[in-house]
Amino acid sequence: MASLQRKGLQARILTSEEEEKLKRDQTLVSDFKQQKLEQEAQKNWDLFYKRNSTNFFKDRHWTTREFEELRSCREFEDQKLTMLEAGCGVGNCLFPLLEEDPNIFAYACDFSPRAIEYVKQNPLYDTERCKVFQCDLTKDDLLDHVPPESVDVVMLIFVLSAVHPDKMHLVLQNIYKVLKPGKSVLFRDYGLYDHAMLRFKASSKLGENFYVRQDGTRSYFFTDDFLAQLFMDTGYEEVVNEYVFRETVNKKEGLCVPRVFLQSKFLKPPKNPSPVVLGLDPKS
């Protein structure tokens, strides 16, 4: 297996067969079933972690390589960095970062209570280095666990796609409150026409670019325009917002799997300093 990666500002171009498949698969899941999926979202993710334990996702050692922000946001090399991983799963991103960088303190939360238990059972879990808690980012206030405007960087990695599109802005509003002015959200998630999107069977579609898996968990596939609008409507500024195209090639079987992700960086605007009025005595 080999992987070839490139970045771009335009969505992937479909083959004629892929276009035909998407045109055929237009039937939406019933409103009743959609409401049931929303009500049972936490239960379905908890069952996912019960089935897969900590074995489903690989540890993400690419994070610091892909997101230079984790290094560049420091003024000096051993400066302490406070981060929030919103949607940490079982710690596949969290623990490699803590292991690689001794000067990181991390807040980490997840929708699934079972995932949080797996994080706390990890041998690398250290309460001096991280605070981990269960949280539904669409309704639980992060300020109950994280001081306001105390976080240097927020990691939002393959998380927002699992949230209903109507509630995504609530997640962004929530993390906005704990992020320092002038600091960033680092985002990576599924992009439009990713291989996973094209593999969904008929009757899996919930809405535009939104699908349900057989286990009841859901996935949204982002366009750069949709994501940019979502962040900017919540008060962030766009810094980087680009597609990552990755082809996984299996020469032995003659397969080429096109993966598409969106990798982005959005900034919470810095606070404007108080205007200085010339010619006035500040004591008067």
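Any Cβ shown, glycine's included, is placed from N, Cα and C.
Substituted residues are absent from this model; it holds the original ones throughout.
Taken from Swiss-Prot, the feature S-adenosyl-L-methionine binding site covers Trp45, Tyr49, Gly87, Asp110, Asp136, Leu137, Ile157, and the record attributes it to experimental evidence. The DSSP secondary structure for Gly87 (S-adenosyl-L-methionine binding site) is coil. A sphere of 10 angstroms centred on the C-beta of Gly87 (S-adenosyl-L-methionine binding site) encloses 24 other C-beta atoms.
Under its mutagenesis annotations, Swiss-Prot gives Tyr49 to Phe the following note: Decreased affinity for S-adenosyl-L-methionine. Of all Cβ atoms in the shown protein chains, 20 besides its own fall within 10 Å of the Cβ of Tyr49 (mutagenesis position).
Taking a C-beta cut-off of under 8 Å and a sequence gap of six or more, Asp136 (S-adenosyl-L-methionine binding site) has these contacts in its own chain: Gln42, Phe111. Residues or ranges marked as S-adenosyl-L-homocysteine binding site in Swiss-Prot (evidence: experimental evidence): Tyr49, His61, Glu85, Gly87, Asp110, Asp136, Leu137, Ile157.
Among the mutagenesis experiments that Swiss-Prot reports, His61 to Asn is described with the note: Decreased affinity for S-adenosyl-L-methionine.
For the mutagenesis experiment Glu85 to Gln, the note given by Swiss-Prot reads: Strongly decreased affinity for S-adenosyl-L-methionine.
Shown in sequence order, Gly87, Cys88, Gly89, Ile116, Val119, Gln134, Cys135 are the residues of the chain, 6+ apart in sequence, with a C-beta less than 8 angstroms from the C-beta of Asp110 (mutagenesis position). In the three-state DSSP classification, Asp110 (mutagenesis position) falls within a strand. Recorded in Swiss-Prot as a mutagenesis result, Asp110 to Ala carries the remark: Nearly abolished affinity for S-adenosyl-L-methionine.
Mutagenesis annotation in Swiss-Prot: Ser161 to Ala, described as Strongly reduced RNA (cytosine-3-)-methyltransferase activity; the structure shown retains the original residue. Residues within less than 8 Å, Cβ to Cβ, of Ser161 (mutagenesis position) and separated from it by at least 6 positions along the same chain comprise Asp189, Tyr190, Ser219, Tyr220, Phe221, Phe222.
When Cβ atoms from all protein chains are considered, those within 10 Å of Thr217 (mutagenesis position) total 15, not counting its own. One mutagenesis experiment catalogued in Swiss-Prot, Thr217 to Ala, is accompanied by this note: Strongly reduced RNA (cytosine-3-)-methyltransferase activity.
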> Should any of the mutagenesis positions Tyr49, Glu85, Thr217 have a Cα within 10 Å of the Cα of Ile157 (S-adenosyl-L-methionine binding site), which are they?
Replying inline: Glu85
> Counting distance between Cα atoms, which of the recorded positions Trp45, Tyr49, Leu137, Thr217 is nearest Glu85 (mutagenesis position)?
Replying inline: Leu137
> By the DSSP assignment reduced to helix, strand and coil, which category contains Asp136 (S-adenosyl-L-methionine binding site)?
Replying inline: coil
> When the Cα-Cα distance from Thr217 (mutagenesis position) is computed for each of the recorded positions Trp45, Tyr49, Leu137, which gives the smallest value?
Replying inline: Trp45
>> Roughly how many Å lie between the Cα atoms of Tyr49 (mutagenesis position) and Leu137 (S-adenosyl-L-methionine binding site), rounded to a whole value?
In response: 18
> In sequence order, which residues at least six apart in the same chain have a CB under 8 Å from the CB of Trp45 (S-adenosyl-L-methionine binding site)?
Replying inline: Phe111, Ser112, Ala115, Ala162, Thr217
